[in-house]
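Structure first, then comments.
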Amino acid sequence: MRGPLGTEEELPRLFAEEMENEEEMSEEEDGGLEGFEDFFPAEPVSLPKKKPKKLKESKSSKGKRKKKEGSNDEMSDNEEDLEEKSESEGSDYSPTKKKKKKLKEKKEKKEKKEKRKKRGEDEDDNDDGGLKEPKSSGQLMAEWGLDDVDYLFSEDDYHTLTNYKAFSQFLRPLIAKKNPKIPMSKMMTVLGAKWREFSANNPFKGSSAAAAAAAVAAAVETVTIAPPLAISPQQVPQTLPIRKAKTKEGKGPGVRKKNKGAKDSKKKGRGKRVAGLKFRFGGISKRKKGSSSEEDEREDSDLDNASIHSSSVRSECSAALGKKNKRRRKKKRIDDGDGYETDHQDYCEVCQQGGEIILCDTCPRAYHLVCLDPELEKAPEGKWSCPHCEKEGIQWEPKDDDEEEEEGGCEEEEDDHMEFCRVCKDGGELLCCDACPSSYHLHCLNPPLPEIPNGEWLCPRCTCPPLKGKVQRILHWRWTEPPAPFVVGLPGPEVEPGMPPPRPLEGIPEREFFVKWAGLSYWHCSWVKELQLELYHTVMYRNYQRKNDMDEPPPFDYGSGDEDGKSEKRKNKDPLYAKMEERFYRYGIKPEWMMVHRILNHSFDKKGDIHYLIKWKDLPYDQCTWEIDEIDIPYYDNLKQAYWGHRELMLGEDARLPKRLVKKGKKLKDDKQEKPPDTPIVDPTVKFDKQPWYIDATGGTLHPYQLEGLNWLRFSWAQGTDTILADEMGLGKTVQTIVFLYSLYKEGHSKGPYLVSAPLSTIINWEREFEMWAPDFYVVTYTGDKESRSVIRENEFSFEDNAIRGGKKVFRMKKEVQIKFHVLLTSYELITIDQAILGSIEWACLVVDEAHRLKNNQSKFFRVLNSYKIDYKLLLTGTPLQNNLEELFHLLNFLTPERFNNLEGFLEEFADISKEDQIKKLHDLLGPHMLRRLKADVFKNMPAKTELIVRVELSQMQKKYYKFILTRNFEALNSKGGGNQVSLLNIMMDLKKCCNHPYLFPVAAVEAPVLPNGSYDGSSLVKSSGKLMLLQKMLKKLRDEGHRVLIFSQMTKMLDLLEDFLEYEGYKYERIDGGITGGLRQEAIDRFNAPGAQQFCFLLSTRAGGLGINLATADTVIIYDSDWNPHNDIQAFSRAHRIGQNKKVMIYRFVTRASVEERITQVAKRKMMLTHLVVRPGLGSKSGSMTKQELDDILKFGTEELFKDDVEGMMSQGQRPTTPIPDIQSTKGGSLTAGAKKKHGSTPPGDNKDVEDSSVIHYDDAAISKLLDRNQDATDDTELQNMNEYLSSFKVAQYVVREEDGVEEVEREVIKQEENVDPDYWEKLLRHHYEQQQEDLARNLGKGKRIRKQVNYNDASQEDQEWQDELSDNQSEYSIGSEDEDEDFEERPEGQSGRRQSRRQLKSDRDKPLPPLLARVGGNIEVLGFNARQRKAFLNAIMRWGMPPQDAFNSHWLVRDLRGKSEKEFRAYVSLFMRHLCEPGADGAETFADGVPREGLSRQHVLTRIGVMSLVRKKVQEFEHVNGKYSTPDLVPEGAEGKKPGEVISSDPNTPVPASPAQLPPAPLGLTDKMEAQLGYTDEKESGMQKPKKSLEIQTLPTALDRVEGEDKHQSSDSKDRAREERTEEVEKAQGSPEQPLKEEVLPDKEPIPDKPELSLGHSGDFRPDDPKTEEKEPGETQQNGDREEDEEGKKEDKNGKFKFMFNIADGGFTELHTLWQNEERAAVSSGKIYEIWHRRHDYWLLAGIVTHGYARWQDIQNDPRYMILNEPFKSEIHKGNYLEMKNKFLARRFKLLEQALVIEEQLRRAAYLNMTQDPNHPAMALNARLAEVECLAESHQHLSKESLAGNKPANAVLHKVLNQLEELLSDMKADVTRLPSMLSRIPPVAARLQMSERSILSRLTNRAGDPTIQQTSSRRRDFPLFQRSFPAEPSHLPNPRGREKLQPF
């Protein structure tokens, strides 16, 4: 690893090299000097090291080595060179250097040597006479005529400029500023002198800065004076046989290490090889110079922490490279510090630039690869001469022998030992290990060495003894005693100047680690040295170092959990315990881990000695270990005897204890297990009056009801009736089950095996109960990870070794293998995961605890368990009817599938009967299968439980945070889409946290005062939370009265705060949350339940602490924050109210008043009613998730009052609020707020203090005493006992809130209430606060205070409302409208309805509240007051007429069953129905998101029908003003014909009218088709609501294609090809039904199709439908929509005063419709039978009849005189018997064709609107060319057929050829057509176009403010009112991403 530049060791060398380079380069031109800057790069460049080719002069003796034996003679020239090389290079040596040089180079080198020698002699002379004083910087600058820089260095400068690099960076710009043209060489010299002077004047001489300065000053001196050759002071005479150990002069961690490859090359000999080509980086860019010294320091520290093996790793790499005979040339890069040891220039000869350059082997030139001519792509192999040398004829020559020897000498001197001490990471004289690269200071060894040892020396690492095995984990560490010190001799070799003096030579203490060995038990734990751990478990050691404090050993951890006092007493009494505690327990080893739980298996070794596989208590199976027979472990012999006894019991005599072990076992013979009888000895149908003998033997006593349960279970078993034991929680279902299984075993009925599946958290409790109540059972707990389960399968399932294949993968068990266990305990998950093994065993009985896991027959658990081979099933559940009857049926279906297998039949039985009857019927049905007892039935004298809701105030700090959260999230709350559901949930969670405690927010936690031990200051902790203030008072009284408390919270962080609170108050406590696992959990429960336990409180998380825990010793439960799911809270407080409880249980549920918590409590209660009152399939809420509306409602609760406090506070201070207080209606449940308002009203004005106090809850001593009074009446549950206490209404403590008089009452069985929503609530409430906050933020960010514009937000919202009202398409019908919206509904334009209600009626309707969303009346479900029959009638009406029109309430659309409903109720139900229709989700779901039953509603079919009816209605309205109302106008009375078209449209109450909030004038006769289409579009806005997805998707575009089609008629014949091409394009655009035959696309070639739709439509953005010019053109164009014959006919009739008729469907020729019309009209016109032959006219009136009478009401349409024309074509068939059937079939078939054409027309319109085009090169376009070819061929040979018929044989032959050609062309076309669907461009789904999900599009649609696209175009729309109404932004109204599929049935 390279260190940064500028370290102390490198600076002298670095500086000297710079100066020498300066000398060499000063002879060259100035351009070459730029390379100097690169010797001081700002950040190191890590590049491969190369051995320099040319030797440079030595600058420093620093890197010099101690000489070996033969190195002490006087130095020859070669040796001198060698020394110089080793000195100057340090660790730069690399084996990749060249071994041979050219002759010329050799000569040059010799000359240089002589010069150097001469210079060296001069320097020696100087040495003798003393050194000359170097010139000062002032002298130098004066000498060179430069301006000196006068800068006075401050004390700070001496502190900061601690190295040469920093100094240079600081001073160089100052010098350059005064002397802009100073040469680089002079700059460097001046800087060196300045640095020397700066260092000499440094007042901090002892600091590292001074040391660095001295080093560089020394380097500066070497510019002119070379140092004398350093000879090692410790020279040993050559004759001595004993050599000293190897030493070296290390350079510290900042220096590169030498490469190891030298040794390898030496070993291999000097065979020829291709030398590496030299590369060099010159002129490194200046950008790299800007880094600070911080980076250098960071790299230094990185180096210190780097892997200790880095040098050897690098060396190995180098060695590997050296082994190749031929190697590629390596690119040589510049080194950071040492510079480049060659004479080559560091810039390109051609471009004079630096970079990666290739060096010539025969001259100093260098080149870029790209600058050579020709250019080289890569470096050439071998030696390379540059173009200049080749031109001159200079060639490379090998070196002669003496130079090779010189190279060899270098190699011998090469060393790969570390350059720094391994202990202190510092340089200096180092002792090198002979076996590894490690180096050490003598004083760093432990114990330190006084002198260098003789002979070979091995470091501590090489002499470290190996470990006895693999370490599994580190348990503890400690300091050892230091080794005895050596007698300190003379100090070691001299250290560098500036280094601290060596430490005294005394040993230092080392760490020792207490470790657990892998594969060995905790009995074998032992201590190991730190070095052993570091060497053999490096990663584990480093991880431990990182996670633990390595200065102080960890405190002793008594794993047993005993308190110090108890353990001291026990140690005094029990010396064995004291010994174990000292050896094991204090290091965190639990006593249980050293106790044998069970012996699993045995084996014999080669000597015949026996070994046992032992499972240890409280440790998983993968920690099992093999132990020898003679080990001294308590109770080992007893367990061995039990092991052999169990083998004998299960396998018989063969499995006895081996004979040689019998003696040891004799004395334990009496403990042998009793064998169960082979045949039954007791009749299971006979009742036990008292508990049987085998239960007495356990020492336990069953309660009478438990004995009754045992009798019932045994009887059911005998009868073969599978059962559900459904006793209420806390009545001991576990004990009854275990005793039942034990009775089967002990009485000889069954030997097992039994499978028990239970929640993972309760399995420990099951184990304990089995141990207590069934001691003879061999119970195996099958849980844990893969390794543990693998051990269990191999050792616990069978006695045979090969019964199951080993390994982690699960395999089946062999058949007829003896099972080892009696009972297998496992979790739900493993039932499914390890199905292979568990499913292969035949189980005598299955027990499923918490069996409501089986309520869904689609769950994997249900399906897998159903496949097991089970003789008898027993299910345990405390909540058998948790949700609904369907779930109960699934339980019964699992039990007895042969009896309960028809879900529909089962549910029908319970469909229409009242709740009481359902209960009775259920009782009869479940009688044989289910036993359920309640605590109230069983324990008549069991203390009752009382639950109180305790409302708590927010503290001031909480209020601040509550407001802040709401204000900060204003945008999310106020987003017009209602906000993202996830973001609303996040806001709610933040508010819940705030209600609990503000310290749950990191900001508050950081600011909170903290004690020295890290816990929060108690007083501020309490004051910050209203709940804690109350809790403090309550706990004080509860403690004084001797009660014990359970405190539940959902949040584990809240439990942390409660811990701090209890510590502050001085209460002892226990805690369980999700992170505390089985063993620790049970210990905590045992400690709390122990007699005389000191623990006063038990902190539990609601979910983790709610299952399988018995804490009956506590009698007070405080639910600190309610859970989302009320069942979890019930489970929680049932921990205390259970068997063993002898005191009354008080349950206090803390609820923060007027906050989200209070609202959540109400919603949770309502949800509970929903899931339990409704015993009806599909109504149970499957998901506990809140709807977005519920979330919004919860968030609003109490906010009005909270923010009103601010305003009142300002009023009391005489201030005026800046914004008016919005009049926000109080949400339901806000009775408290209402009460507070009343109180305000009665308060005298000005008495604000009293006003404030009146609405705040105060808890004084009297209130607390009353709250804790246990003589209050128990919660009255008697009325609700039918549903087993699930609806126990919460009793609200009336005294808590002073104003509250009454208790909440349940009026009727309201399951769910739909609530009105004010969409502008957040706008009114938070806008001002939000803007204020944004302003504060801006000011704090330094942007200055802005002047706020005064805005009246009420005005703004009214303005918004005005323009939104014009866009009724965007108003939300998905939630019930507010009062204002209701008024919009009622204020209808005059004349639209003949039955207008009076104002009084409307007002009474409006004031009457809506029925609840879900309610139960007489056993039946009502949705918004609609019963099942009415809901069915409404659906039928939708399927008949499509969307209800605006005036549906006053038309025949309102069928008889719906006429009893008020208009408000009807509209509310329409809104709800449409919301459900637009709700994404599977049709298979039982309910919608809000819990309303689906009742088999198929969203697909309903949307399809609505869409088709909408298209039909729109098409009829398009032509209605032209065609009138009557199909046969000559038969119509005169009065009817004279009506205005507008009246004609609306006069029939059954025909839906165009509805718009603003009154529209009736369409005049001249209105364009497009305008009509737009008016038709508004038809879908009935009842102020959006159309659902289908109709939205179908009716988006104007009918511009109709007009375009008319224009087509005027195209000249030569444009026919273009028309065909466009038609083909339309084929590709169309999104029509895949069912329609594709071949029809090419048939109607005479049919006009749209040509260039883009011309008429333009881009959608530029489309302006109400442009007056367009309107002028359109009436004429409208008449061109028909065919030519039709046009002519229409004109003729118009002139003669006859009626006009106009009708067309622009299907683009994709259906047969126009072909049929042409043929039919030709026949009708030619025969004159306009009425009798069915054609276009009849199709129009068929559609008009469908609009009036509904879908497929053929008979009604035929009987209507308005549509008499439809009967005319069939008059001739009237005498036939199947006349009606034939007529209806024809109408149905014809309507299907029209349907298809309408859909295609709509799709074409949309394609044109979106400007969809097909690439002309697309293969599909080839179809057009083929068609032209076919037509051309056919037309040009038409005459042939006549000639052929006339007998012309040549013509006949030609005709045959032509026909063959046509056939081939047509077959090719057919092949192309089959490929079309996959190639055509499709209109992407709306969701894809908008890049929004279906749900988010729906959110936009359901919001009043509309989506952003509307808002963006609002200004344009204000100018065009018609466009506003009829053209809402198209994409956002197409929420159905599967639009194409929905059109398929047509």
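Backbone N, Cα and C atoms are what each Cβ position is placed from, and that goes for glycine too.
According to Swiss-Prot, the mutagenesis experiment Asp346 to Ala carries the annotation: No effect on interaction with histone H3 unmethylated at 'Lys-4'. No significant effect on the ability to repress target genes expression. No effect on regulation of cell proliferation.
Under its mutagenesis annotations, Swiss-Prot gives Gly355 to Ala the following note: Loss of the ability to negatively regulate cell proliferation.
One mutagenesis experiment catalogued in Swiss-Prot, Asp361 to Ala, is accompanied by this note: Loss of interaction with histone H3 unmethylated at 'Lys-4'. Loss of the ability to repress target genes expression. Loss of the ability to negatively regulate cell proliferation. Neighbour count (other Cβ atoms within 10 Å of the Cβ, all protein chains): 24 for Asp361 (mutagenesis position). In the three-state DSSP scheme, Asp361 (mutagenesis position) falls into the coil class.
Among the mutagenesis experiments that Swiss-Prot reports, Asp415 to Ala is described with the note: Loss of interaction with histone H3 unmethylated at 'Lys-4'. Loss of the ability to negatively regulate cell proliferation.
Under the three-state DSSP scheme, Cys432 (mutagenesis position) falls in the strand class. For the mutagenesis experiment Cys432 to Trp, the note given by Swiss-Prot reads: Loss of the ability to negatively regulate cell proliferation.
Swiss-Prot lists Asp434 to Ala among its mutagenesis entries, and the accompanying note reads: Loss of interaction with histone H3 unmethylated at 'Lys-4'. Loss of the ability to repress target genes expression. Loss of the ability to negatively regulate cell proliferation. Taking Cβ-Cβ distances under 8 Å and a sequence separation of 6 or more, the neighbours of Asp434 (mutagenesis position) in its chain are Ala245, Lys246, Glu456, Trp457, Leu458.
Positions annotated as domain 'Chromo 1' by Swiss-Prot: 499-556. Computed over the domain 'Chromo 1' (499-556), the whole-number mean pLDDT of the model equals 84.
Summarising the annotation, Swiss-Prot assigns domain 'Chromo 2' to 594-655 and lists sequence analysis as the type of evidence.
What Swiss-Prot lists as ATP binding site is Asp727, Glu728, Met729, Gly730, Leu731, Gly732, Lys733, Thr734, and the listing cites sequence analysis. Around the Cβ of Met729 (ATP binding site), 18 further Cβ atoms fall within 10 Å across all displayed protein chains.
Feature annotation from Swiss-Prot assigns domain 'Helicase C-terminal' to 1030-1195; the stated evidence is sequence analysis.
Rounded to a whole number, the C-alpha distance linking Asp361 (mutagenesis position) with Gly355 (mutagenesis position) is 18 angstrom. Note on the domain 'Chromo 1' (499-556): DSSP counts are 20 helix, 11 strand, 27 coil. Taking the C-alpha positions, the distance from Thr734 (ATP binding site) to Asp346 (mutagenesis position) comes to 87 Å. DSSP labels the residues of the domain 'Chromo 2' (594-655) in these numbers: 23 helix, 20 strand, 19 coil. Residue pair Gly732 (ATP binding site) / Asp415 (mutagenesis position) shows a Cα separation of 78 Å. Comparing local CB density within 10 A for the recorded positions Cys432, Leu731, the maximum falls on Leu731. The most densely surrounded of the mutagenesis positions Asp346, Asp415 is Asp346 (count of other Cβ atoms within 10 A of its Cβ). Long-range neighbours of Lys733 (ATP binding site) (same chain, six or more residues apart, CB within less than 8 Å of its CB): Leu725, Asp727, Asp849, Leu876, Gly878. Thr734 (ATP binding site) falls within a helical segment according to DSSP. In this structure, Met729 (ATP binding site) belongs to neither helix nor strand by DSSP; it is coil. Gly730 (ATP binding site) has Cys432 as its nearest neighbour among the mutagenesis positions Asp346, Gly355, Asp415, Cys432, going by CA to CA distance.
There are 21 other CB atoms within 10 A of the CB of Gly732 (ATP binding site), with all protein chains counted. Recorded residues Cys432 (mutagenesis position) and Met729 (ATP binding site) have their alpha carbons 74 Å apart, per Cα-Cα distance. Of the recorded residues, Leu731 (ATP binding site) and Asp415 (mutagenesis position) place their C-alpha atoms 81 Å from one another. Around Gly355 (mutagenesis position), taking its Cβ as the centre, 19 other Cβ atoms fall within 10 Å, counting all chains.
In space, Asp415 is the closest of the mutagenesis positions Asp346, Gly355, Asp415 to Met729 (ATP binding site), judged by Cα positions. The two recorded residues Asp346 (mutagenesis position) and Gly355 (mutagenesis position) have their Cα atoms spaced 8 Å from each other.
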